[in-house]
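A short write-up of the structure that comes next.
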Amino acid sequence: MGKKAKKKARAPTKEIQTMEISKKVSEEPPSQAGEIAEGDVKAVKETQACVHFDKALNLEKVLDKIKSSRQIKCAECNEGVYGKRGTKAKGSKGKKDFSSSDPKSNNKAIWLCLECGCYVCGGVGLPNGPQSHVLRHSRVTRHRLVIQWENPQLRWCFPCQLLLPVEKEDNGEKKDVLSEVVKLIKGRSLNNLASSDIEDQCSGSGSITSDIKLEGAVTSDIEARDGYVVRGLVNLGNTCFFNSIMQNLLSLDRLRDHFLKENGSGVGGPLASSLRKLFTETKPEAGLKSVINPRAFFGSFCSKAPQFRGYDQHDSHELLRCLLDSLSTEESALRKKRGVSDNDEKSTTLIESVFGGETSSIVSCMECGHSSKVYEPFLDLSLPVPFKKSPPKKPQPVSRAKKAKLPPKRVPKNVSKVSKVSKVLPGMVLSELNSSGKSMAVTADSDTSCSSLAPLDNGPVLETPSVLTLDNNQASESASQSDTGFDGSWLDFIGPETSGDETNLDMQEDGIDNVITAEVNQIVPSPNIVANSSVSSGDQTLEGNTERLMQDYEEIAKAEANLDEKDVQAMQSDECPATSGISAEFSQASCIGCDPGIGESSSSVNPWDEEELPLVVADSQILYMPYKEISCNDKSVEGECEASSSFVTGDHEPQNSDFVDFGGLFDEPETTEGPVFGPPSKAEASGVGFMAFSSESDPEEIDDSDLPVSVERCLGHFTKHEILSDDNAWNCENCSKNLKLQRLREKRKSNEDESRSSNTSNGWVKENEDEGFGETEILAVKQDPNDTSCVKDHSSDGRKAARIHSADESESKGTQDEDEDSEKVITVKRDATKKVLINKAPPVLTIHLKRFSQDLRGRLSKLNGHVAFKEVIDLRQYMDSRCSGEDPPVYRLAGLVEHSGTMRGGHYVAYVRGGQRVKETDSSSTAWYNVSDAYVRQVSLEKVLHSEAYILFYERIFSQE
């Protein structure tokens with residue numbers, strides 16, 4: 001018993017030894033296996049012929065097994081080809097080496113034995129892995145040939161340790177012996193894919209298996225060997241914008257024909273070479289890996305476009321333009337090195353020959369009918385999309401930052417606060433409405449120290465050029481601030497309106513019973529210079545005297561009527577220049593917001609002298625009274641004049657301790673609303689104002705209220721007539737030329753009129769005007785000096801010569817003027833119509849829908865909504881000239897890019913057409929795939945047409961195909 005037990009214990013050891021031996025045998029050709037694992041796969045056509053294929057193949061048995069089998073699962077571990085749920089079979093005996101629960105089971109594929117039709121799992125690349133069931137099946141059953149279910153292009157022979165060619169020569173013709181097997185595999189793959197997707201959704205596991213990872217799925221038509229395999233691309237770090245564009249470029253037939261032609265003999269630059277490798281990895285016979293790593297190509301591209309380095313999110317349309325431009329520039333540089341001239345017919349680059357089209361812009365003048373046509377090349381059409389304007393938001397009250405109140409200034413008790421009124425502009429008069437609604441006037445009388453307050457009726461106000469008039473709100477503001485002192489800035493007059501009651505209460509608190517009148521002893525010509533004035537204040541009340549004010553008003557009117565203009569001119573000549581300049585500037589400001597009658601009276605001359613009468617002020621008026629005549633030769637006055645001018649311009653800071661600078665009062669930073677585009681910062685996470693730098697407006701929706709928005713509608717809007725007017729008016733060359741000729745004619749005519757008028761002034765032009773050349777010829781014949789009759793003729797000849805010389809001078813002068821006029825550029829702006837049409841249709845039409853926009857504030861927004869598009873589109877109605885001999889511009893959809901999310905963060909996915917080359921308009925023979933980075937799944941055409949497309953790729957249908 002013990003010996004038997006020992007023999008049984010040795011059996012697994014032998015099995016392990018055989019496995020190790022098989023492992024060594026499988027690793028004997030490291031060059032081939034290593035190259036395949038790295039993705040640098042040689043073409044299957046270059047492999048050697050297998051001597052076991054004809055002997056071992058049992059085609060009938062394999063076909064019967066495929067037709068009779070219900071599920072495609074591994075016979076050892078019961079792992080499905082699509083589900084991969086990781087369930088163990090009863091006969092697996094719980095071995096960990098072959099269990100599907102192994103994390104490496106996701107890298108397995110189903111292989112079909114070509115001798116018995118058994119399904120076994122193995123490696124995705126090659127079936128000779130050390131822990132694959134297909135290797136164990138071959139070792140146990142001695143079966144040598146297998147084919148991969150997910151990619152029938154892979155046929156493997158275990159004794160030869162190499163891939164089998166797809167086609168085999170038979171009587172000089174290349175045929176695929178396994179074509180029937182491949183057709184059955186393809187039919188079963190599509191059916192199982194649909195049923196597996198339905199089961200996963202019903203069982204609730206759709207979160208994992210709804211995005212079926214078709215690693216190396218067969219998407220090419222084997223009969224048409226120019227198809228390709230849709231394979232995922234590794235996300236290198238927020239590179240979905242790059243992967244979505246590359247999936248569409250890899251699906252274009254024209255690019256594939258160029259890069260795969262003659263095995264890539266025409267090697268280009270580094271960017272084109274790395275792109276050729278990507279196309280090679282998508283060949284059907286090279287589908288040995290599930291996912292392609294585009295790191296080499298992306299690094300080569302970033303060397304030419306460094307703005308895409310890093311891990312930031314970018315726009316896929318921007319990347320497409322930069323990529324095409326880089327490829328075209330690289331090819332042009334190589335052609336220059338090779339000495340290819342630009343005039344050669346083949347000088348167009350690959351990108352221009354595939355994506356290049358041409359538009360014609362026709363502009364017609366609405367005045368003369370002249371039209372101009374300009375041709376512009378394009379690589380893609382950017383079409384604007386109509387959108388719904390967001391409803392206007394309710395106006396929110398603008399919360400302006402309140403002025404920081406300064407601490408009260410300490411003033412000696414014996415000095416009344418009223419004395420600070422002396423810092424106000426000399427002779428300033430404030431008017432305000434009292435509680436009874438009548439106007440309360442403050443008058444400044446230079447003859448008396450007492451102030452008077454009286455209600456006034458509204459009446460005309462006499463103004464002078466040196467009087468500044470402000471509105472009622474400004475007057476009340478200045479009156480309310482008179483108790484705290486004038487801060488030296490006219491900006492204080494701009495502020496909220498203060499009622500008369502509040503002002504009176506504030507003034508009573510300061511010990512002022514009524515508005516105060518300042519007596520000016522010495523007046524300086526500057527609004528902010530403190531004058532030598534005294535203000536009478538105290539407990540005495542100011543009594544109003546309406547009759548006295550009316551009498552003063554009548555005296556003022558009489559004084560104005562009796563003024564003489566000479567006195568006015570003399571008085572103006574004695575004024576200081578700086579003062580007059582400031583007065584003129586202030587008088588212009590006084591016209592703003594004042595009554596028409598007041599504005600007219602402001603143009604009158606200042607009639608006031610030293611003994612001026614009190615001035616009557618109407619409502620809503622603030623007047624700066626005129627100043628005394630002071631000679632500008634005084635140094636102190638000169639300094640004050642300089643201070644006055646600098647105060648107006650804001651270039652001088654007074655040294656007065658009571659001065660408060662409000663120059664930056666309105667320099668508040670503009671705050672923006674809305675979310676921010678870009679990665680959030682720490683300030684944003686904590687709620688700090690990150691919004692102030694960049695923001696994102698609310699997402700907008702496509703306007704489909706009138707008609708459903710479609711690509712055809714966007715093309716119609718792109719090619720419709722546009723009226724150019726106002727600032728966008730067109731510079732019509734024909735109108736400019738006509739105007740130029742008209743001006744030359746007028747100039748020539750005026751020169752002729754001037755020459756005639758000058759000759760007429762000599763008195764003899766009319767007499768000899770008709771004789772002209774005849775008299776000159778006669779004078780030329782009479783050349784005998786002895787003849788006395790010739791004297792008069794010679795004198796007349798001199799006059800004739802002078803006349804001819806002057807005429808020549810005028811003619812040369814006119815010609816010179818014409819030359820000068822011809823050199824002048826005359827531009828005439830005319831209203832015109834503009835229409836853009838497609839003049840040359842490209843082989844691959846790229847349509848970019850403008851879903852991203854930026855407003856005037858710099859806020860970014862995305863336009864959400866579906867834009868309808870068709871699988872087949874006809875551009876004949878958008879062409880400039882109708883197609884006669886060439887193929888009509890009919891296109892078929894090849895792929896698209898979709899963006900989901902917002903401006904802050906989103907994701908790009910690609911929808912591409914897989915399978916055979918498009919030869920017919922029938923879409924039933926092709927399959928569509930949704931590719932999201934490394935994940936690939938098959939979708940229906942209806943789902944593709946309902947996606948929110950951002951970039952569309954259309955391939956032109958040619959009759960010769």
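Including glycine, each Cβ sits where the backbone N, Cα and C put it.
Keep in mind that this structure shows the original residues, not the substituted ones.
Within the same chain, residues at least six positions away from Cys240 (mutagenesis position) with a Cβ under 8 Å of its Cβ are His907, Tyr908, Val909, Ser932, Asp933. Feature annotation from Swiss-Prot assigns active site, nucleophile to Cys240.
According to Swiss-Prot, the feature active site, proton acceptor maps to His907, an assignment based on sequence analysis. For His907 (active site, proton acceptor), the Cβ neighbour count at a 10 Å cut-off comes to 15, with all displayed protein chains included.
The Zn(2+) 1 binding site annotation in Swiss-Prot covers Cys50, His52, Cys157, Cys160 and rests on sequence analysis. DSSP gives Cys157 (Zn(2+) 1 binding site) a strand state. Within its own chain, Cys157 (Zn(2+) 1 binding site) has Cys50, His52, Phe53, Arg144, Leu145, Leu164 as residues 6 or more apart in sequence whose C-beta sits under 8 angstroms from its own.
What Swiss-Prot records for 231-957 is domain 'USP'.
DSSP classifies Cys240 (mutagenesis position) as helix under the three-state reduction. According to Swiss-Prot, the experimentally introduced change Cys240 to Ala or Ser is described as follows: Confers CAN sensitivity.
Cys50 (Zn(2+) 1 binding site) falls within neither a helix nor a strand when secondary structure is assigned with DSSP, and so counts as coil. A mean pLDDT of 64 is what the model gives for the domain 'USP' (231-957). Taking the mean position of the Cβ atoms of Cys50, His52, Cys157, Cys160 as the Zn(2+) 1 site, the remaining residues of that chain whose Cβ falls within 8 Å of it are Val51, Phe53, Ala56, Arg144, Leu145, Phe158, Pro159, Leu162, Leu164. Cβ neighbour counts within 10 Å, taken over all protein chains shown, single out Cys50 as the most crowded of the binding-site residues Cys50, Cys160. Secondary structure at His907 (active site, proton acceptor), as computed by DSSP, is strand. Its Cβ placed at the centre, His52 (Zn(2+) 1 binding site) has 14 other Cβ atoms within 10 Å.
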